[in-house]
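Peer 1: The structure follows.
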Amino acid sequence: MDLIPNLAVETWLLLAVSLILLYLYGTRTHGLFKKLGIPGPTPLPFLGNALSFRKGYWTFDMECYKKYRKVWGIYDCQQPMLAITDPDMIKTVLVKECYSVFTNRRPFGPVGFMKNAISIAEDEEWKRIRSLLSPTFTSGKLKEMVPIIAQYGDVLVRNLRREAETGKPVTLKHVFGAYSMDVITSTSFGVSIDSLNNPQDPFVENTKKLLRFNPLDPFVLSIKVFPFLTPILEALNITVFPRKVISFLTKSVKQIKEGRLKETQKHRVDFLQLMIDSQNSKDSETHKALSDLELMAQSIIFIFAGYETTSSVLSFIIYELATHPDVQQKVQKEIDTVLPNKAPPTYDTVLQLEYLDMVVNETLRLFPVAMRLERVCKKDVEINGMFIPKGVVVMIPSYVLHHDPKYWTEPEKFLPERFSKKNKDNIDPYIYTPFGSGPRNCIGMRFALVNMKLALVRVLQNFSFKPCKETQIPLKLRFGGLLLTEKPIVLKAESRDETVSGA
């Protein structure tokens, strides 16, 4: 029996031509960096270097930096990406040429009306939305939001005490994930939830579904391999965000907004109310006010941007304090001095906690949750003698720069003193970029820092943390869109009044 089908010569020829054309399509961008004389790892047809990302962006970027040093070119499937590590070049990309060339973040497939969200919007639309939202994140507005956040700090302490009193070690992501969820749903949607004790709440269920995003998901990969699918999927109303979840959240925002507009009494200050106010503000005459669809997109993106990042960083901070008891005691002493007798923290008192600020900054250096910053090159440009073609994504490997011995003595060590007043001025702002830099940095940076510090103060006023036999030391990281641990961080929590866990 013939193993090879008896096909006509024309059929074989057609098949061969089809395979050649398919190969050419799958490698059409892969010669760019070689042509430009930029080194980098060899890409595979269609997938580029994407399979190497499975070991973790941080590992792959570290390997490339050690091998190629200053710049290198990689391919995320079909997308050429230029990694840069020179602080002058980084400043040019993030600041000097932000508005003219490097305005936009990298698009990631069909997003539907979420294209209006501040972290996804492009060019003039992004500038307009950023201008409208910036007043929402002023220190004055954040100060007014502190009572809402503080309320969930108290819930966090109660939940942590309940977990600790079982005598079992505490899984930090469990309690900090609930805190992060509560604060974000409260400030973005005006919804009060104790999510740890109400896991069936539709807001909790839907927001958790929204956050299950995997960069190596077959659907996401197919869009990267065949980018022409994006407009087709957009036309079919298929997006990377789960349809049912988006439908639930948009309906919720609409109902909450309508309810608030009907009420006559003064509303509490949260992001949702501030955005509603901006729609009716006379000050918005210079820019077209936020539409209802844009308002919904911001509320949803706040969850996407804030939930995982806040809960992960809080977990990393407490882990570092547990494994460095001298630092933990020093932080607690500072908190007890500024806020005696467990006095509730305020916006102003949190800003007085200099050593706590050093601890937070050092943890963000060791664990920059986003790992990379990315900007799309809008037109052919030359920067510091290097030609960058239109369409290339310029990538700044934050994790690599945060761990580079060229800039940090003993970079793998947890040393909060790096960020003391004396040393802080020596830190290059284009090497240390936990929230990005320039006009398109993280708009919620101040909110995130205040939110985390309020939680840390309440927790450290009431508890001390120690490693236990289940604690993974040193921490191992796993692949994900953000910096995640291989195993959940588990610690022993002890009440500062009396030992309540695992003693």
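Every residue number used here counts from 1 along the chain in the order it is shown.
Heads up, the Cβ atoms here are built off N, Cα and C, so glycines get one too.
Pulled these features from Swiss-Prot for this protein:
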- Asn116 to Ser: Has no effect on catalytic activity (MUTAGEN)
- His174 to Asp: Increases catalytic activity (MUTAGEN)
- Asn214 to Asp: Increases catalytic activity (MUTAGEN)
- Lys224 to Thr: Reduces affinity for substrate and catalytic efficiency (MUTAGEN)
- Lys244 to Glu: Reduces affinity for substrate and catalytic efficiency (MUTAGEN)
- Lys262 to Glu: Has no effect on catalytic activity (MUTAGEN)
- Cys442: heme binding site (BINDING)
Peer 1: Here's one to test understanding: among the mutagenesis positions Asn116, His174, Lys224, Lys262, whose C-alpha is closest in space to the C-alpha of Lys244 (mutagenesis position)?
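Peer 2: Nearest candidate: Asn116.
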Peer 1: What is the Cβ neighbour count of His174 (mutagenesis position) at a 10 Å cut-off, with all protein chains included?
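Peer 2: For His174 (mutagenesis position), the count of other Cβ atoms within 10 Å is 17.
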Peer 1: Pick the one among the mutagenesis positions Lys224, Lys262 whose Cβ has the fewest other Cβ atoms within 10 Å in this structure.
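Peer 2: Relative to the other mutagenesis positions in Lys224, Lys262, Lys262 has the fewest Cβ atoms within 10 Å.
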Peer 1: To the nearest Å, how far is the Cα of Lys262 (mutagenesis position) from the Cα of Cys442 (heme binding site)?
Peer 2: 33
Peer 1: Which of these recorded positions is closest to Asn116 (mutagenesis position) if you go by CA atoms: His174, Asn214, Lys224, Cys442?
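Peer 2: Nearest candidate: Cys442.
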Peer 1: Pick from Asn116, Asn214: which of these mutagenesis positions has the biggest number of other Cβ atoms within 10 Å of its Cβ?
Peer 2: Asn116
Peer 1: Across all protein chains in the structure, which of the recorded positions Lys244, Cys442 has the highest Cβ count within 10 Å?
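Peer 2: That would be Cys442, with the highest Cβ count within 10 Å.
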Peer 1: List the mutagenesis positions among His174, Asn214, Lys224 whose C-alpha is within 10 Å of the C-alpha of Cys442 (heme binding site), in sequence order, or say none.
Peer 2: none
Peer 1: In whole Å, note down how far the CA of Lys224 (mutagenesis position) lies from the CA of Asn214 (mutagenesis position).
Peer 2: 13
Peer 1: Roughly how many Å separate the Cα of His174 (mutagenesis position) from that of Lys224 (mutagenesis position), to the nearest whole number?
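Peer 2: With distance taken Cα to Cα, Lys224 (mutagenesis position) is 33 Å from His174 (mutagenesis position).
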Peer 1: Could you find out if DSSP has Asn116 (mutagenesis position) as helix, strand or coil?
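Peer 2: Looking at the DSSP assignment, Asn116 (mutagenesis position) belongs to a helix.
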Peer 1: What three-state class does DSSP give His174 (mutagenesis position)?
Peer 2: helix
